[in-house]
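Colleague: Submitted below is the structure of interest, expressed as structure tokens.
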Amino acid sequence: MHGGGPPSGDSACPLRTIKRVQFGVLSPDELKRMSVTEGGIKYPETTEGGRPKLGGLMDPRQGVIERTGRCQTCAGNMTECPGHFGHIELAKPVFHVGFLVKTMKVLRCVCFFCSKLLVDSNNPKIKDILAKSKGQPKKRLTHVYDLCKGKNICEGGEEMDNKFGVEQPEGDEDLTKEKGHGGCGRYQPRIRRSGLELYAEWKHVNEDSQEKKILLSPERVHEIFKRISDEECFVLGMEPRYARPEWMIVTVLPVPPLSVRPAVVMQGSARNQDDLTHKLADIVKINNQLRRNEQNGAAAHVIAEDVKLLQFHVATMVDNELPGLPRAMQKSGRPLKSLKQRLKGKEGRVRGNLMGKRVDFSARTVITPDPNLSIDQVGVPRSIAANMTFAEIVTPFNIDRLQELVRRGNSQYPGAKYIIRDNGDRIDLRFHPKPSDLHLQTGYKVERHMCDGDIVIFNRQPTLHKMSMMGHRVRILPWSTFRLNLSVTTPYNADFDGDEMNLHLPQSLETRAEIQELAMVPRMIVTPQSNRPVMGIVQDTLTAVRKFTKRDVFLERGEVMNLLMFLSTWDGKVPQPAILKPRPLWTGKQIFSLIIPGHINCIRTHSTHPDDEDSGPYKHISPGDTKVVVENGELIMGILCKKSLGTSAGSLVHISYLEMGHDITRLFYSNIQTVINNWLLIEGHTIGIGDSIADSKTYQDIQNTIKKAKQDVIEVIEKAHNNELEPTPGNTLRQTFENQVNRILNDARDKTGSSAQKSLSEYNNFKSMVVSGAKGSKINISQVIAVVGQQNVEGKRIPFGFKHRTLPHFIKDDYGPESRGFVENSYLAGLTPTEFFFHAMGGREGLIDTAVKTAETGYIQRRLIKSMESVMVKYDATVRNSINQVVQLRYGEDGLAGESVEFQNLATLKPSNKAFEKKFRFDYTNERALRRTLQEDLVKDVLSNAHIQNELEREFERMREDREVLRVIFPTGDSKVVLPCNLLRMIWNAQKIFHINPRLPSDLHPIKVVEGVKELSKKLVIVNGDDPLSRQAQENATLLFNIHLRSTLCSRRMAEEFRLSGEAFDWLLGEIESKFNQAIAHPGEMVGALAAQSLGEPATQMTLNTFHYAGVSAKNVTLGVPRLKELINISKKPKTPSLTVFLLGQSARDAERAKDILCRLEHTTLRKVTANTAIYYDPNPQSTVVAEDQEWVNVYYEMPDFDVARISPWLLRVELDRKHMTDRKLTMEQIAEKINAGFGDDLNCIFNDDNAEKLVLRIRIMNSDENKMQEEEEVVDKMDDDVFLRCIESNMLTDMTLQGIEQISKVYMHLPQTDNKKKIIITEDGEFKALQEWILETDGVSLMRVLSEKDVDPVRTTSNDIVEIFTVLGIEAVRKALERELYHVISFDGSYVNYRHLALLCDTMTCRGHLMAITRHGVNRQDTGPLMKCSFEETVDVLMEAAAHGESDPMKGVSENIMLGQLAPAGTGCFDLLLDAEKCKYGMEIPTNIPGLGAAGPTGMFFGSAPSPMGGISPAMTPWNQGATPAYGAWSPSVGSGMTPGAAGFSPSAASDASGFSPGYSPAWSPTPGSPGSPGPSSPYIPSPGGAMSPSYSPTSPAYEPRSPGGYTPQSPSYSPTSPSYSPTSPSYSPTSPNYSPTSPSYSPTSPSYSPTSPSYSPTSPSYSPTSPSYSPTSPSYSPTSPSYSPTSPSYSPTSPSYSPTSPSYSPTSPSYSPTSPSYSPTSPSYSPTSPSYSPTSPSYSPTSPNYSPTSPNYTPTSPSYSPTSPSYSPTSPNYTPTSPNYSPTSPSYSPTSPSYSPTSPSYSPSSPRYTPQSPTYTPSSPSYSPSSPSYSPTSPKYTPTSPSYSPSSPEYTPASPKYSPTSPKYSPTSPKYSPTSPTYSPTTPKYSPTSPTYSPTSPVYTPTSPKYSPTSPTYSPTSPKYSPTSPTYSPTSPKGSTYSPTSPGYSPTSPTYSLTSPAISPDDSDEEN
């Protein structure tokens, strides 16, 4: 939140955060105290004589009125004064309409006369209520209210039974005694409300008195409330301090400040006052009138009228939408906007202005595609970039760059808009300011224009999921639209038909950092919603990729070269062509293999892959090239299409993301697009009308098919007319007919479509788009070529509209295909007018559906989000909401994040017992097999050792148990589960990395496998803790993964299938552990919002209405959005309630028995089995009028068992339908019994035999005997009889249940088609088998009764009515049911949502023990704070409630904090940072008085480029400041060669006075220091010297492009020809620096500490940069003491985590490897030789470990061919000792782990006074060097800088000759020969090249040309980029696999002799000349 203060917008003092918000009602005296208008506002006018009037409605004390004016209260101006409240004293109190209902509730709870609670507060019930409702005052009131409702008398003394006020006279004594309740004992009135008035009415108090009803005036209520005691207030749920009952009645009305009701000034007319002001004027007027009338003693009814009016005005000011009241209007007739309307609704204050605001620094324009951008870039128009600014703080490092921007001003781009001084003054650069204003100082802020590389947030509405707002890097481009990469359109759901998108430029570095680390596009590639990528390759690239990877694509050399030009990660090697003769040709697959990153392994299929191939004999051949195999990063076979490159789980992109990390995947996307699109330019892809034409035979076919279809339809119609059509079960005749017709027509369409497709050639362009998956489907093709097909509206054929026909052009009752919407033309042929009309009808329906659906799903999504917004993973790993209620104990029940899991198969679940044993049991009896798989010694061990055999048996037992467990968990045998760590792929990776030969026996001991897996599963911890509960929870969370682990890594499969070596197995275990730990959900993750988005987003894709799917046995279930709505609303009456009834035993298999149960369930009334009924007058039963009944009726009457005389002459004859009777298994007897049971003796019912021709029931009324007596009324009676009989008839037909359950109207019986409803059993062999059993499905539900039926399976039977399940089975059952129903809704249309999101929603809805609907009735009844509730719905009601009860909001949720502008406790806001004050002492001061800080000052040079990848390390981070001279600033820590983390900045010459005149800079300056291409901690991979990079490191550095083609920036001091201390080629030559003579041991080019491969090695310094003794202290791990090299601190920089040698988050070989740390990224020093966790000799990461694979991006010197212990590299060869006999890398003083190098070694202690790197102790190559050697003290004569042999000025050893002078013109770095005046020293002459034998500064033994160490030797040439740690694909061990030849002349930017100015001389040239 920003306060006032200086105009910078930030207030000077930091604002405290708001901890909680207390609600309450203001008391009248408080209102008066806070009011600024003493005496109240008395006048309705606003002004008087043109001045605002004191005491009027525009009182100047209330705030500023004119723009220029000041406030009379606080003297602030318009922006500063917040406004002040006034007040109006009301003449009579009035009700507050918001509290009216509360007022009534309280009134009903207290005595009308004595204001005591009607229930004694000692009543146990009250005590119970108080205990139960702690902290829920609202509940308390409700309960107390329920208790008091029944009481209609105020309880007197202790005699509770004292009903009538007999003891009233002694009431006074009662009060003094205080024994009982002490009430007055009088009758209580009922309180009623009418409009805004309350009435009290008494019902006859005593027998004689009448009811009396009086109007309750607000005064009276006020009096009653005033007498309520504080304790009783509390019982009533009020908080006496904040909200007493009498304050709910308005006596003093607050007048809002002027800023809340500003007047609008219209030109030329008076001010237009705000609605509120108008309202207040009305109130003041009527109030004054009322006061006058009262004082003048007016008539009562006048005053009553006035009070009523005042009441009305006060009410409508608060709420102008009161029911039953007229609206308060303005003169124009527009209703006024009341306070309530200001708050509520989407546009209201809360949702419109607090929860969501309009923001600055945003831009919006149309988007257009640009495939050449990277996926995380966004092209921004220059016009926008020049308008949006970013405030950058001036530091010594960026002052020159900013000064330059300021100089350019706002008119030129890039420039700046404002300078903000440190005192807050803002200088606007748009209006030419004084030049003196433009001077910058550190601490100022410059608002500079947006420039390349800035981080922005890009967003497209509707923002349905988190992938709709992602971070991009800016790329400024001409023209006026945002450009973005095509692959990013999928997550944004964007297309380029005119979509607009928004861009937000974050304004602080913190925000930037968060976006960069959390929200950048590459990090969002995989969505947690369904654990798959959301970005794939689309459109033309996808079409092209399919064409490109076909078998017959060959490229010539020229084309290959051309394509490689577009491959940014190319390592400079062209692969061997696939075809050599007659001319070299490369295949598309080969080129694609270059694009695939790393060592990816992947198997997919092409979209046209035939299903039967996988099992057939050709499964390895794949005749159609449809099986895609990528092995070790090479595309071996297969055509790529959407399946491998699209957004599916397990696609190439997905694997790349999981294995290689997001950054490499980003390059993968870009490279595919640039390379493939450029190939497509050569190849071409077009589509024309020709593609839509098939051959004539096909058209003939199509015609015939359609003709036949029409014929079939006519036949069906005729059948229906002739009544020959049998209705299918459960359908009417009409439905059956429609279904059949539909089927015929659809078959016709499909058939024609497929024949049309078959006719298309392989080269058809429609087809190629469909096959690749880029656009369209088979149906689209067939519609274009063959037939458009049937048009539907609401799932049926086009309905009749005009008098039994669809259009007037058809005859009536035409059911034929044409008339009902079958379009038989194709799009190519064109539609006839009627067809076109029907087609338009179908299309229009789709549009309407979409529009309606959008609104529905939008609201659903909002409710979901609001209900779960504050649910997050806390630091104890539980999932809780804002009020700390546990929702889940572990997120997703396994504690893992959704992005990092994949589908895997559980191997043990499916196979039969035999297969299981064969695959998993280690068979130690079969010796031959063992010998094949294990090495000899292991075989002996296994065969001879019983202990081992027992272990192996135990392992198998364990797996068998696992299998049993799995079969319980997955009873259906579905083995696909979502787990972290794809084990099979990891094993495959291991096989590739360790070059496992599957034909050789393995050296992996089976026991090692068993033990290893056991150990590993102990390490995979989700739940910490040792108590039984934690242990159980841990087991539950990791059970599936452990089972998967044990079954995949079992000894048998390890030996037989995988054949891993011991080494590989160790690697695998380490990898699994680190991958598993990376997959754990992060605390602070807002999983609630994530789940809501993940469910809401698929909902928008769902269909809205459910169509009746034709042919499904007519049983309809609601699906799609309506069903989702029912579920989350927990609707009591779902549209289609239904039970799925499973049966037991015999009845499940026997249709007859199933039918019995069906009859027992289905509700049958008499009507359902009745054919017809009739009423006859049949006075003589013996000879009935119905002749056909005569026979059997006589039988009855011959021997009547009833009184024939009582029988009524009226007869009800019911004829039953035999078919229905038998269908429902009913007999006549049963029916008659039911009737007799229902009506008893009042009816006589006789029936004929079940086998009779017609089934007849005859029913007569039995008259009672006395009716006979009253003869004279007989006629009436007889009339009665037949009417009565009518009633009985209708009652019997509808209401009488013959059998079944009332609620179940219909039951369907069928055999399940899908597996999930079949009964799955496990056979004896242990296989799964699905049996078809009869299942019943019902319309209507009655779970309780159905479950108790005989033969119903009570376990599997389910209901889809959630509420019913809750009532019958309880909360756990309903949770599972809800989850299943939700899953069913979502998966119905083929979407997949990860289980954790569904689970979270279900848990949110059920975790309170009752069902919480996701509506205002559920969400807003939780105990969350009022602010959260009011941001959802019912805004005003919630706030009123909160005020009345004095609630407080603890500010723990998300909404609350957003409303108050605070950081929400989510994500990075849910923890605090701890600052180590001790470490801050090591911080570095930056002297600001740096000489030469001009435009060409050193820092200007550095930051002249785009912000470097790191953005510059802030000086305070690094502790290198001992002994800094004023020039020290020049060596700012972040200035060094291209941003190496600890770059040359801390160079000795910084501390030495030698560099006194330093603008001159060190060669360590990479000419493009900040360029993205320079090696920096955040861009580990880019600086591969290869690729399209010029020797000067990176042509992509924006700053250098325009200014200096060769990479020299002319004004950069480093290249200033006269700069004395700089000579780009001088090895380390600074004539004045005594310590740096070229022979200084720390300099020899071969000195280990000077590894040319260290990233900071700048291309122009041929051998050594004077500023960095160990060549960039962070050079990832080479430089013997690297990590410990900091003069002041053992670990790099205590404050910068990324430099600490032990930093856990870095590893050079990253993705695939991490010895001890969960996540690595390559250039970290933690790989340094001294880092304890990784010593090159550490056994399991031995230098030969292939894991340092050729492409491992950052190859550090621990790589095999350079690891000191690596046998193949043999640095131990005597002639390698780099310049000193006792300094062989294996010598104790060097070995990286050697104690003498440890930073803590005594002579190296950081506290040693001036332990600068150039102090002699640090010269590793000096012969007598031994760090602990006492003789080596810095003052030792041997090393005195003035010692003749060392001093650069001494004639003996001036590198060139004594006459060399720093200013000598010949010493210009740009002079072509560049010789510092002496031939022997010209770096371009062979004699002095580091490879020349004569140059061996201190040690004759080490000639750089010595064979083992020739720098040009391909294995290790210090100059060869191939060996540079940053080169992405280089492995010294495999020169053959590597693709970069070290001798390639043009490419070795790091070569010492490679002087930029003489490109012709390359390291090997000079070598040859020697």
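Glycine is treated like the rest: Cβ placed from N, Cα and C.
None of the noted substitutions appears here; every position holds its original residue.
Okay, so Swiss-Prot annotates it like this:
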BINDING   K346, R358, R1416  DNA template strand binding site
BINDING   N493, D495, D497, D499  Mg(2+) 1 binding site
BINDING   D495, D497  Mg(2+) 2 binding site
MUTAGEN   K1268 to R  Mice appear phenotypically normal. Simultaneous knockout of Xpa leads to growth retardation, skeletal abnormalities, cataracts, progressive motor neuron degeneration and death at 5-6 months
BINDING   R1421  DNA nontemplate strand binding site
MUTAGEN   K1838 to S  Loss of methylation and dimethylation but no effect on phosphorylation; when associated with S-1859; S-1866; S-1873; S-1887; S-1908; S-1922 and S-1936
MUTAGEN   K1838 to R  Loss of acetylation and loss of regulation of growth-factor-induced gene expression; when associated with R-1859; R-1866; R-1873; R-1887; R-1908; R-1922 and R-1936
MUTAGEN   K1859 to R  Loss of ubiquitination, no effect on interaction with WWP2; when associated with R-1866; R-1873; R-1887; R-1908 and R-1922. Loss of acetylation and loss of regulation of growth-factor-induced gene expression; when associated with R-1838; R-1866; R-1873; R-1887; R-1908; R-1922 and R-1936
MUTAGEN   K1866 to R  Loss of ubiquitination, no effect on interaction with WWP2; when associated with R-1859; R-1873; R-1887; R-1908 and R-1922. Loss of acetylation and loss of regulation of growth-factor-induced gene expression; when associated with R-1859; R-1859; R-1873; R-1887; R-1908; R-1922 and R-1936
MUTAGEN   K1873 to R  Loss of ubiquitination, no effect on interaction with WWP2; when associated with R-1859; R-1866; R-1887; R-1908 and R-1922. Loss of acetylation and loss of regulation of growth-factor-induced gene expression; when associated with R-1838; R-1859; R-1866; R-1887; R-1908; R-1922 and R-1936
MUTAGEN   K1873 to S  Loss of methylation and dimethylation but no effect on phosphorylation; when associated with S-1838; S-1859; S-1866; S-1887; S-1908; S-1922 and S-1936. Highly decreases methylation and dimethylation; when associated with S-1859; S-1866; S-1887; S-1908 and S-1936
MUTAGEN   K1887 to R  Loss of ubiquitination, no effect on interaction with WWP2; when associated with R-1859; R-1866; R-1873; R-1908 and R-1922. Loss of acetylation and loss of regulation of growth-factor-induced gene expression; when associated with R-1838; R-1859; R-1866; R-1873; R-1908; R-1922 and R-1936
MUTAGEN   K1908 to R  Loss of ubiquitination, no effect on interaction with WWP2; when associated with R-1859; R-1866; R-1873; R-1887 and R-1922. Loss of acetylation and loss of regulation of growth-factor-induced gene expression; when associated with R.1838; R-1859; R-1866; R-1873; R-1887; R-1922 and R-1936
MUTAGEN   K1922 to R  Loss of ubiquitination, no effect on interaction with WWP2; when associated with R-1859; R-1866; R-1873; R-1887 and R-1908. Loss of acetylation and loss of regulation of growth-factor-induced gene expression; when associated with R-1838; R-1859; R-1866; R-1873; R-1887; R-1908 and R-1936
MUTAGEN   K1922 to S  Loss of methylation and dimethylation but no effect on phosphorylation; when associated with S-1838; S-1859; S-1866; S-1873; S-1887; S-1908 and S-1936. Highly decreases methylation and dimethylation; when associated with S-1859; S-1866; S-1873; S-1887; S-1908 and S-1936
MUTAGEN   K1936 to R  Loss of acetylation and loss of regulation of growth-factor-induced gene expression; when associated with R-1838; R-1859; R-1866; R-1873; R-1887; R-1908 and R-1922
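Give me the lay of the land around each of these features.
Modeller: Other C-beta atoms found within 10 angstroms of the C-beta of K346 (DNA template strand binding site) number 10, with every protein chain shown included.
Within 10 Å of the C-beta atom of D497 (Mg(2+) 1 binding site) sit 6 other C-beta atoms, taking all shown protein chains into account.
Around the Cβ of R1421 (DNA nontemplate strand binding site), the same chain contributes M1412, each under 8 angstroms and 6 or more positions distant in sequence.
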Colleague: Between C-alpha atoms, which of these binding-site residues comes nearest to D497 (Mg(2+) 1 binding site): K346, R358, R1416?
Modeller: R358
Colleague: If one looks at the chain holding D499 (Mg(2+) 1 binding site), which residues at least 6 apart in sequence have a CB under 8 angstroms from its CB?
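Modeller: The list for D499 (Mg(2+) 1 binding site) reads V366, I367, R460, given in order along the sequence.
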Colleague: Which of these binding-site residues is closest to D495 (Mg(2+) 1 binding site) if you go by CA atoms: K346, R358, R1416?
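Modeller: Nearest candidate: R358.
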Colleague: Between the binding-site residues R358, R1416, whose Cβ has more other Cβ atoms within 10 Å than any of the rest?
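Modeller: When each Cβ's neighbours within 10 Å are tallied, R1416 leads.
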Colleague: About how far apart, in whole Å, are the alpha carbons (Cα) of N493 (Mg(2+) 1 binding site) and R358 (DNA template strand binding site)?
Modeller: 23
Colleague: Taking DSSP as the reference, which of helix, strand or coil describes R1416 (DNA template strand binding site)?
Modeller: helix
Colleague: Including all protein chains shown, what's the count of other C-beta atoms within 10 A of the C-beta of N493 (Mg(2+) 1 binding site)?
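Modeller: A count of 17.
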Colleague: What is the number of other Cβ atoms found within 10 Å of the Cβ of D495 (Mg(2+) 1 binding site)?
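Modeller: I get 10 for this one.
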Colleague: Which residues, same chain and not among N493, D495, D497, D499, have a CB within 8 angstroms of the centroid of the CB atoms at the recorded Mg(2+) 1 site?
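Modeller: Apart from the listed residues, the neighbours are I367, T489, A494, F496, G498.
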Colleague: Can you check what DSSP calls D495 (Mg(2+) 1 binding site), collapsed to helix, strand or coil?
Modeller: coil
